[in-house]
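Here Swiss-Prot flags C107, C110, C124, C127 as Zn(2+) 1 binding site, drawing on similarity to another entry. The Zn(2+) 2 binding site annotation in Swiss-Prot covers C143, C149, C159, C162. Where Swiss-Prot documents K173 to R as a mutagenesis experiment, the accompanying text is: Does not affect early embryonic development; when associated with R-289. According to Swiss-Prot, the mutagenesis experiment D180 to A carries this note: Strongly reduced nucleosome-binding. For the mutagenesis experiment K289 to R, the note given by Swiss-Prot reads: Does not affect early embryonic development; when associated with R-173. Residues or ranges marked as domain 'NR LBD' by Swiss-Prot: 319-558. The phospholipid derivative binding site annotation in Swiss-Prot covers Y535, K539 and rests on similarity to another entry.
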Amino acid sequence: MSASLDTGDFQEFLKHGLTAIASAPGSETRHSPKREEQLREKRAGLPDRHRRPIPARSRLVMLPKVETEAPGLVRSHGEQGQMPENMQVSQFKMVNYSYDEDLEELCPVCGDKVSGYHYGLLTCESCKGFFKRTVQNQKRYTCIENQNCQIDKTQRKRCPYCRFKKCIDVGMKLEAVRADRMRGGRNKFGPMYKRDRALKQQKKALIRANGLKLEAMSQVIQAMPSDLTSAIQNIHSASKGLPLSHVALPPTDYDRSPFVTSPISMTMPPHSSLHGYQPYGHFPSRAIKSEYPDPYSSSPESMMGYSYMDGYQTNSPASIPHLILELLKCEPDEPQVQAKIMAYLQQEQSNRNRQEKLSAFGLLCKMADQTLFSIVEWARSSIFFRELKVDDQMKLLQNCWSELLILDHIYRQVAHGKEGTIFLVTGEHVDYSTIISHTEVAFNNLLSLAQELVVRLRSLQFDQREFVCLKFLVLFSSDVKNLENLQLVEGVQEQVNAALLDYTVCNYPQQTEKFGQLLLRLPEIRAISKQAEDYLYYKHVNGDVPYNNLLIEMLHAKRA
């Protein structure tokens, strides 16, 4: 699709352009653009009466090219085409994301087209020359306004003081300018340039990947065990008589849970603003320009909402986006969670006689139930989530509770697991062979799928910072229907995506595909969680899992 001009812009160009040409005196002396810029800088410190008026210049602005053809699916090894072998797509829907195919970079100082890396970052030729002359000539400018002049392509020459200040603010390096006035800069910023290029390439890949949104993702190709599949099919008719809405459940287990102080009703704290953060009345749209907000923009829209770029120092030894640091603050204290769950299980076992002792599967269900309590507590106290109203909180949790459980289990194995063992939430290592010898084949197959995912994530060097990002991406799913504040959910998802991308590129530069590989694990986690839900439902209908626990309440709420 060829580039085109908006009718109003074109008419404005004709009007001002022809007027400027008609009124231009024929005897006016014209300087080269470079000379004209130098003269303007020289006059910057003079009083107003000595300044020549700057004629208004109209510029023909070409709108960015928009691709009409949606990008293809991105495979795990970076090619376009079909999904990885262990995934299949049952149905999908294209979302019309507009994006510039070439992702043309704009100068962070004035917004003009960049010409390359100059003194620390991508800038245009004009700002490059201005910065070099200012530093080499040791110029000192003054601002006749309030030192906050707007600097853009059409006004960058009006106030050199504010222009130079913005050059420094956006990251141009004084030490990169050669003092000997020779051409070329100091070649000590090569690693930073290389990392920046890699980051931009990853962003391009993300944008293309986000151009295709899967409306529904099927399960992993490996089918569920035949006995589980047939059992689920056979119980559908019998299950129609089960209550699928919220029912009055016996409060015994909930009362004893160390994570709650009252019978569980999934009640969330009232809607309140985050302390220290601006309210989320606006998030950028999903258009390409705002999907990765320019940290240097000073427009009102860009200043609203939470920006992970704040305080993000790319030159630190291990760069961590500020948003990820905030997400880490929300993480529960793991030893405390372990102690609470262990105390609960010991109390539970002591209240039973020898004949009523829990089976291996029953004990694992109790652990999962208490882990789910801790996950709900984590969500309730987390940044962004507590900004949502209770109804939206309920919908998000009911949608992803099983995925969060699976992700929690998998990360625990990646971080603490040992070869041939399963690391339980209680902090104990149990032999893998011991568990599979006391549970059914269907459960063992689910455990095997999870362990395969553990191996893949270990090979990616999956760490806690990436784990918290994936948790928030799972929790803030824009696929949930009837959300009142969908804009906030989408905005959080976009910002966490961007923070995760920056983190992986800056901290794992040797793994160029890590970001994409991590995102590809999310559909696999969802597929495993779906099978786990079906298995849990099957066991529940057979009477192996009681009603009075959070697992079953959430299971019924999701199926309602």
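Numbering starts at 1 and runs along the chain as it is shown here.
From the backbone N, Cα and C atoms, a Cβ is placed for every residue, glycine too.
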Using a 10 Å cut-off, grab the number of neighbouring Cβ atoms around the Cβ of C107 (Zn(2+) 1 binding site), all chains included.
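The answer is 25.
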Can you list, in sequence order, the residues of the same chain other than C107, C110, C124, C127 whose CB lies within 8 Å of the CB centroid of the Zn(2+) 1 site?
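These residues sit around the Zn(2+) 1 site: L106, P108, V109, G111, D112, V114, T123, E125, S126, K128, K153, R156.
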Of all the binding-site residues here, C124, C127, C149, C159, C162, which one's CB has the most other CB atoms within 10 A?
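That would be C127, with the highest Cβ count within 10 Å.
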Could you name the residues, excluding C143, C149, C159, C162, of the same chain that surround the Zn(2+) 2 site, i.e. Cβ within 8 Å of the Cβ centre of those residues, in sequence order?
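Near the Zn(2+) 2 site, the remaining chain residues are I144, E145, Q147, N148, I151, R158, P160, Y161, R163, K165.
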By CA-CA distance, flag whichever of C143, C162, K539 among the binding-site residues is nearest to C127 (Zn(2+) 1 binding site).
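Of the binding-site residues C143, C162, K539, C162 has its Cα closest to that of C127 (Zn(2+) 1 binding site).
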Can you name the residues of this chain that are 6 or more positions from C143 (Zn(2+) 2 binding site) yet have a C-beta less than 8 Å from its C-beta?
C149, C159, Y161, C162
Say you check the Cα of C110 (Zn(2+) 1 binding site) against those of the recorded positions K173, Y535, K539; which is nearest?
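The answer is K173.
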Please work out the mean pLDDT for the residues of the domain 'NR LBD' (319-558).
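Reported value for the domain 'NR LBD' (319-558) is a mean pLDDT of 91.
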Can you tell me how far the Cα of K539 (phospholipid derivative binding site) sits from the Cα of C107 (Zn(2+) 1 binding site), in Å?
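Roughly 60 Å, rounded to the nearest whole number.
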